[in-house]
Amino acid sequence: MLANVVSRKASGLRQTPARATVAVKSVSGRRTTAAEPQTAAPVAAEDVFAYTKNLPGVTAPFEGVFDPAGFLATASIKDVRRWRESEITHGRVAMLAALGFVVGEQLQDFPLFFNWDGRVSGPAIYHFQQIGQGFWEPLLIAIGVAESYRVAVGWATPTGTGFNSLKDDYEPGDLGFDPLGLKPTDPEELKVMQTKELNNGRLAMIAIAAFVAQELVEQTEIFEHLALRFEKEAILELDDIERDLGLPVTPLPDNLKSL
């Protein structure tokens, strides 16, 4: 009988989870103990990699997870979701910026720019200071409204554990804005379309950086630079033909020599 009681007591002790205690002193000086709060176990690295590998945007030639800087080694799924939201947003802004560069340089006299005292001219990197204030004010308000809507739809209340994190039921990038009804209902088709958007956004981020660098170095507009490159290549090809025929070579204009 006594053995059975001892056995049950020992079994109960084994099933009770251990809790760490911290010895503290009360105001009266007596020594007491308080239980330490239990912390959640960190998400395993394998879970983060598996989650990332199944996201839209994994594409050739990088069929696996492309993470040369090793960000995922110390990241959580919450971090990955926030980074994906940032990538989608920056890609969309870059696509608009790349389009705005080339269109803005072709519509330099368009009255929407509120530049009544003179014309907007030159590379797009110098248009900011030439365009009237009446254009930037409504644009700033529109950006503020759009960003406020994005925060309201996707971001958690910044208190407690919700600081700097997305809502649990929010799909990064999905703001519910689909006026043309192009969003596929099939999950696989949706993933393909999301991958296309990500790839176009990634290309646009590289393109807008190249646009800015090219205009800073050569001080020419995008299409003007492209036309000059074609002109130079045409002259060089013509020179090769003239050499083969024993004809005088067409000289390369000075403005094309530096291209």
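Every residue gets a Cβ built from N, Cα and C, even glycine.
For PHE66, GLU87, ARG202, the entry in Swiss-Prot reads chlorophyll a 1 binding site. Taking Cβ-Cβ distances under 8 Å and a sequence separation of 6 or more, the neighbours of ARG202 (chlorophyll a 1 binding site) in its chain are GLU87, GLY91.
Long-range Cβ contacts of HIS90 (chlorophyll a 2 binding site) within its own chain (separation 6+, distance under 8 Å): GLY201, MET205. Taken residue by residue with DSSP, HIS90 (chlorophyll a 2 binding site) is part of a helix. The chlorophyll a 2 binding site annotation in Swiss-Prot covers HIS90, and the record cites similarity to another entry as its basis.
ARG92 (chlorophyll b 2 binding site) is surrounded by 15 other CB atoms, counting those within 10 A of its CB over all protein chains shown. Taken from Swiss-Prot, the feature chlorophyll b 2 binding site applies to ARG92, supported by similarity to another entry.
Under its mutagenesis entries, Swiss-Prot includes ASP117 to Asn with the note: Impaired in non-photochemical quenching (NPQ) under high light conditions; when associated with Q-221 and Q-224.
Annotation source Swiss-Prot lists chlorophyll a 4 binding site at ASN200, citing similarity to another entry. Taking the Cβ of ASN200 (chlorophyll a 4 binding site) as reference, residues of its chain lying under 8 Å away and at least six apart in sequence are, in sequence order, GLY91, MET95.
Mutagenesis annotation in Swiss-Prot: GLU221 to Gln, described as Impaired in non-photochemical quenching (NPQ) under high light conditions; when associated with N-117 and Q-224; the structure shown retains the original residue. According to DSSP, GLU221 (mutagenesis position) is assigned to coil rather than to any helix or strand. Taking the Cβ of GLU221 (mutagenesis position) as centre and 10 Å as the limit, one finds 23 other Cβ atoms among all the protein chains shown.
In this chain, none of the residues that are 6 or more apart from GLU224 (mutagenesis position) has a CB less than 8 Å from its CB. The mutagenesis experiment GLU224 to Gln is recorded by Swiss-Prot, whose note states: Impaired in non-photochemical quenching (NPQ) under high light conditions; when associated with N-117 and Q-221.
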- Within 10 Å of the Cβ of PHE66 (chlorophyll a 1 binding site), how many other Cβ atoms can you find? Include all protein chains, please. 12
- Record-annotated chlorophyll a 1 contacts PHE66, GLU87, ARG202; largest Cα to Cα distance in whole Å is 14
- Taking all protein chains shown into account, the Cβ-based neighbour count within 10 Å for GLU87 (chlorophyll a 1 binding site) is 17
- Other than PHE66, GLU87, ARG202, which residues of the same chain sit close to chlorophyll a 1? List them in sequence order, counting a residue when its Cβ is within 8 Å of the Cβ centroid of the site. GLY57, LEU198
